[in-house]
Structures are given as C-alpha cells and as structure tokens.
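Heads up: the structure comes next, in structure tokens.
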Amino acid sequence: MANSGTGAPPPLLLLPLLLLLGTGLLPASSHIETRAHAEERLLKRLFSGYNKWSRPVANISDVVLVRFGLSIAQLIDVDEKNQMMTTNVWVKQEWHDYKLRWDPGDYENVTSIRIPSELIWRPDIVLYNNADGDFAVTHLTKAHLFYDGRVQWTPPAIYKSSCSIDVTFFPFDQQNCTMKFGSWTYDKAKIDLVSMHSRVDQLDFWESGEWVIVDAVGTYNTRKYECCAEIYPDITYAFIIRRLPLFYTINLIIPCLLISCLTVLVFYLPSECGEKVTLCISVLLSLTVFLLLITEIIPSPTSLVIPLIGEYLLFTMIFVTLSIVITVFVLNVHHRSPRTHTMPAWVRRVFLDIVPRLLFMKRPSVVKDNCRRLIESMHKMANAPRFWPEPVGEPGILSDICNQGLSPAPTFCNPTDTAVETQPTCRSPPLEVPDLKTSEVEKASPCPSPGSCPPPKSSSGAPMLIKARSLSVQHVPSSQEAAEDGIRCRSRSIQYCVSQDGAASLADSKPTSSPTSLKARPSQLPVSDQASPCKCTCKEPSPVSPVTVLKAGGTKAPPQHLPLSPALTRAVEGVQYIADHLKAEDTDFSVKEDWKYVAMVIDRIFLWMFIIVCLLGTVGLFLPPWLAAC
C-alpha cells in the first residue's frame with residue numbers, strides 16, 4: 001500500500017532498461033579503455049630502459065641529422081644603443097630516434113603520441129649570438145613522436161640576438177641582423193643540421209609599427225673554431241629589416257629643414273630693419289629647444305657611427321652660429337662711414353664692380369644722380385664770375401635769357417616800413433637807356449611815379465639810345481637813409497647803366513614793351529622779378545666802378561668788377577657755404593651708400609652660399625639611403 005501510494009515503478013520494469021543501456025555503452029567504453037591501455041602499453045615499452053643521455057643512433061659512427069627551421073612571430077624591438085634585436089620565434093626541430101619506433105598494428109593503430117620533451121634526447125641547439133638571457137629554449141613543450149621514430153619539437157622562444165646596427169642613414173636605414181643556431185656540444189661528426197626551408201616562415205608574423213622585414217634567408221655554414229679541432233655546423237638566418245621613416249620625417253626632418261630655411265632668410269632680411277641678429281638668435285634658441293626635445297627620438301649616441309640626421313642637426317647648429325657672426329659683420333659694414341673707415345681700393349673693386357656683376361646685381365643710382373645735379377647747380381650759381389666779360393648788345397642771347405625768366409629781381413623790404421596805400425609797381429624789365437654823362441646824373445630829380453623821369457639828352461641835345469647792361473641791385477636802406485632820401489618802399493631797383501664813355505647812369509625802372517628795347521642780362525647777385533609797391537625819389541648814387549662797356553664801333557672794354565653791398569656779399573658767402581656743406585654731405589652720403597652696398601653684396605653672397613649648402617645638405621641626407629638601397 002505504501003509503494004503504490006508513492007507511485008514508484010516496480011523493480012521488474014527497471015531491469016530491462018538497465019540491460020539495454022549496458023549493452024549500448026560497453027563497446028565505446030571498451031574501445032576507449034583499449035586505446036588508453038594501448039598508449040600506456042606503448043609508453044611503457046618505449047621508455048623501459050630508454051636512456052635520454054645517449055645519441056639516438058644504432059652505430060656510434062652514425063650522424064644524427066637534425067632538420068632545423070625557424071618561424072618568426074614578432075619583431076619586438078631593435079635596440080640601436082645596445083646593438084641587439086629582440087624577436088619572438090618558434091624553433092622547429094626534427095630528428096629520428098630509432099629507439100622510439102613501434103608498429104601501429106600492435107597498439108590499436110596508434111601512429112603518434114605527445115610526450116614530454118624532458119623524457120627524450122634533444123639536440124642541444126642554441127643561439128650562438130645571444131646578447132641577453134638564455135642561449136637555449138627555456139620553455140620545454142611536448143614533442144610529437146611518430147611511429148617511425150620521427151620526433152618533431154617546436155618550442156617558442158624570445159631571443160635577444162646581438163646585431164651590428166648601422167644608423168648612418170637614420171631614419172632611412174636598413175639593417176641586416178643575423179641569428180646563428182647550432183649545436184653547442186656535438187660537432188659535425190655527431191650532429192649535422194639540415195635546413196627545412198631556405199627562408200624564415202612568416203605566416204604567423206605580427207607586423208611591427210617601426211620595422212618591416214624585407215627578407216629573411218637561412219644559410220648552412222660550417223666552421224672550425226680555435227678552441228676545438230672539430231668542425232661545427234650552424235644555420236644562420238639573416239634578417240634584412242627596414243625602418244619606417246614616416247614618424248621621423250614628420251617629427252624630425254621637416255622641422256630641421258624649416259629651421260635651416262629660417263637661417264637662410266636671415267641674409268635676405270635688409271640690414272636697415274635692425275632685426276637680423278634678433279632673428280638669428282631666435283632661430284638658434286628654437287634649434288636648441290628642438291634638440292632637447294628630440295634626444296629621445298633619435299638613436300642614442302654611440303662611438304661607432306653618427307647618424308646623418310645628427311650630423312645634419314650639428315651642421316644646422318653651426319649654420320645658425322655662423323649666420324650670427326656673419327650678420328654682426330654685415331651690420332658693422334653697413335653702418336660704416338667716412339669718419340670711421342676708409343674704403344680700400346680692392347674692396348671697391350671687388351664688392352662694387354666684380355661681384356655684383358657675377359651675382360647679377362644692379363645698383364640703383366637715381367638718388368645719387370639727383371643729389372649730384374643739385375650740388376652742381378648750386379656750385380654753378382655760387383662760383384659764377386661777378387662781372388660781364390662779354391658784350392651785351394646781342395639781342396638773341398639776351399632775349400633768350402629774359403624769356404626764360406633768368407633775371408628775376410628779388411624783393412627785400414625794411415621791416416620798419418609799411419605800405420599803407422597801394423603804390424605803383426617798380427620792376428626791372430628790359431628798358432631803353434639814354435646815353436648819360438656823369439655830370440648829368442650828379443643831381444637827383446624827383447620822380448613822382450615810376451617812369452616819369454625825362455630822358456636825358458646827349459651833348460647835342462637829342463636823346464640817344466645805347467646798348468648797355470642793366471643790373472637790378474638789391475639795397476635795403478637804413479632808417480637814416482630812408483629819412484634823407486624820402487624813400488618808403490619794401491625794395492628799390494637801381495639801374496646802373498653804362499654809357500659808351502664808361503660812366504655809370506642811374507635810372508628808375510621803367511616798363512616798356514618796345515621790341516627794340518634792350519633786355520637785361522642776369523648777374524649772379526640775388527635778384528627778383530616780383531613786383532613790389534614803392535614810392536621813391538631818385539637820388540644820386542654813390543660813385544661806382546665802371547663795368548664792361550661798349551665803345552663806339554662795338555668794341556669791348558676790359559672787364560671791371562661791380563662792387564657788392566655787404567648784404568649781397570654775405571648772401572653769396574652763405575650760398576657758397578651751403579654749396580660746400582651739401583657737397584661734403586653728398587660725399588659722405590656717397591661713401592655711406594657704398595658701404596651699405598658692400599654690406600648688401602656680402603649679404604647676397606652668403607645668401608646664395610647658405611642656399612647651396614642647405615640644398616646640398618638636404619640632398620646628402622636623403623640621397624645616400626636610396627643609393628645604398630639600390
């Protein structure tokens with residue numbers, strides 16, 4: 001009653017089910033047990049009495065052939081300073097052990113098994129050029145054993161192999177690093193190496209961000225060392241790796257080139273701006289800071305070789321330093337003057353004549369020519385003769401001179417006088433002068449207005465016109481003279497007319513438009529053609545020395561000087577002084593301009609020199625790596 005109440009199946013119903021399950025699982029379990037027992041039996045048979053210290057050869061004179069190969073997984077690092085290459089590789093080894101053979105039919109068709117490598121004999125193949133760490137494989141993985149006695153063992157290893165790294169063409173360098181594998185104990189008579197493949201297996205290679213493997217070739221070598229009489233074989237793998245230069249080009253080479261270009265621009269900057277030395281020092285400071293920043297980028301310095309980029313940086317540093325020295329020298333030349341330096345003849349010849357032609361430089365001369373014309377004109381005006389050496393009756397010459405406006409009579413006024421009323425204009429135009437005797441002009445005649453004085457008559461009683469010179473002489477009367485003469489004017493034009501008898505005549509200016517009138521020729525005295533109001537009374541002039549006169553018949557008397565007033569003398573001396581001063585300044589200015597031009601030529605020379613050197617340095621930096629690669 002209790003069993004029926006719980007609902008459990010009767011034992012008789014469970015028995016057939018258990019029988020069915022047992023009959024179905026027995027074959028599989030028996031097969032697994034049989035194979036496990038087969039491998040166990042195989043291992044017991046193989047390693048019973050097996051000695052892993054002896055070479056796996058039937059005859060002592062036989063040679064164990066070890067097939068060797070290498071598969072690279074990663075190029076970890078290339079240390080230029082310590083001269084070593086770190087790689088992650090798989091060392092492939094394969095040999096035959098006659099003591100580890102069996103018949104698969106005796107062991108449930110077991111053809112291969114995995115066994116610990118510590119239990120079997122292994123060739124002692126090591127990395128000869130190991131730089132750091134263990135020479136041999138440290139991680140002993142299991143070996144794959146086949147029924148014919150073939151053993152395959154592929155342990156992983158991280159090697160630090162020594163490598164002679166040449167960083168001359170950094171960052172465009174290409175290195176050749178080798179890994180030499182061979183038996184450390186057995187010579188060629190005991191163990192011989194056979195290469196599995198001629199190249200390194202790169203199927204599982206993980207690409208590096210800085211290096212790329214161009215080629216990796218394995219070669220078989222034999223060598224007799226000094227320590228031993230035997231010959232030892234080895235397989236050497238040569239890894240040809242190339243650096244990827246993009247990072248270094250952006251962060252190292254381009255800034256160096258830009259700094260070099262800034263150094264070249266120093267010589268293109270004019271010396272007048274005064275910022276040449278500032279630019280040089282700024283470039284030098286920027287280069288110094290840049291060198292401090294890139295010490296971690298470029299390979300660490302060694303005593304073996306110096307990278308081209310290091311030489312280029314050193315060259316740029318010297319470049320900038322020389323530019324500072326040359327700039328100081330150029331500025332010194334630029335600011336030289338005749339008072340401090342005398343320009344040698346060879347400097348003038350080389351830097352003002354020869355070099356500018358070679359550099360296709362053309363010196364502008366407009367300003368210098370203008371200054372020279374100004375000085376020459378002032379000297380002509382100041383140094384002209386103060387007498388008339390030629391006859392004045394030639395109408396053509398006089399007409400041309402007067403038409404050109406070359407005989408102005410400047411107006412000088414007494415500051416104490418004032419002109420309240422509008423006065424007639426007294427000018428000194430060409431006019432007709434009668435023949436006067438000295439006795440006829442001894443007394444002054446009142447002239448109520450200009451031109452109102454009656455023309456004097458000759459000894460025969462008829463007015464006579466002669467050819468004579470007229471000169472408007474500036475005269476500034478003093479207060480006493482003005483009171484005595486009754487003159488109230490800002491200027492007074494006095495005509496000295498020379499008759500045929502050599503006597504000087506005095507007449508007020510009288511405008512005329514007669515075509516036959518005599519035109520006055522200008523002297524070197526300051527004169528003016530400006531009209532000035534005046535109200536004057538003609539007065540007998542002081543005795544003057546006769547000037548050049550025309551004798552009867554057109555002959556010319558010897559030239560005689562016209563006396564000048566003190567004011568005119570001082571004016572002429574002032575003009576002479578100004579002309580001499582301007583001439584001296586022009587000479588100084590010319591010499592200064594020559595020194596400035598010499599400085600410009602020196603700047604241009606070093607500009608082209610630095611451009612050429614910069615281009616050659618750049619080509620020398622980029623070209624050799626490509627030539628070496630070819």
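We count from 1, first residue shown onward.
Cβ coordinates are placed from backbone N, Cα and C, and glycine is handled just like the others.
Sequence unchanged from the original; the noted substitutions are absent.
Straight from Swiss-Prot, the features:
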type    : residues      : note
BINDING : Val78, Glu80  : Ca(2+) binding site
MUTAGEN : Arg223 to Ile : >10-fold increase in inhibition of CHRNA4:CHRNB2 nAChR by the conotoxin BuIA
MUTAGEN : Cys273 to Ser : Loss of palmitoylation. Decreases surface expression but presynaptic terminals targeting. No effect on ligand binding
Hey, of the recorded positions listed (Val78, Cys273), which one tops the CB count within 10 A?
Val78
Among Val78, Glu80, Arg223, which are recorded as recorded positions, the nearest neighbour of Cys273 (mutagenesis position) by Cα
Glu80
Counting other Cβ atoms within 10 Å, pick out the least crowded of the recorded positions Glu80, Arg223.
Arg223
Quick one: Cα separation, Arg223 (mutagenesis position) versus Val78 (Ca(2+) binding site), in Å?
28
